[in-house]
Amino acid sequence: MSWIEPIISHFCQDLGVPTSSPLSPLIQLEMAQSGTLQLEQHGATLTLWLARSLAWHQCEDAMVKALTLTAAQKSGALPLRAGWLGENQLVLFVSLDERSLTLPLLHQAFEQLLRLQQEVLAP
């Protein structure tokens, strides 16, 4: 069992999702309002991915906003990044060094992804 598993498990429980032990290196949670949240462990990094399908008419504006808001000078405390999957799926993500991972940092990263998603989708 990795030392960060209890942190990830507690985070999932805080979101109302029970977990089993041992945790998979890829956890996928369906969020009612914000799409799919994935937590992926790879090497010494934990990446949080927030993916949401958009209507075709939202895609261009969302892509421009996401890239603008995640530019290095505007990314804030955590290095948030944006990407696109397929024809209509906005993907926002942040990679965290496992050595500095704490439960508050995990919550902060998730909250920043949610805020960024709201900003990107705002009219």
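Positions of Cβ are set from backbone N, Cα and C atoms, glycine also.
A natural variant is reported in Swiss-Prot for this position, GLN58 to Arg, and the note states: In plasmid pYVa127/90. Cβ neighbour count for GLN58 (variant position): 17 (other Cβ atoms within 10 Å of its Cβ, all protein chains included).
Under the DSSP three-state reduction, ALA77 (variant position) is assigned to coil, being neither helix nor strand. For the natural variant ALA77 to Thr, the note given in Swiss-Prot is In plasmid pYVa127/90.
Quoted from Swiss-Prot, the note on natural variant ASN88 to Ser is: In plasmid pYVa127/90. When Cβ atoms from all protein chains are considered, those within 10 Å of ASN88 (variant position) total 14, not counting its own.
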Separation of alpha carbons, ASN88 (variant position) and GLN58 (variant position) (Å): 9
Rounded inter-Cα distance in Å - ASN88 (variant position), ALA77 (variant position): 28
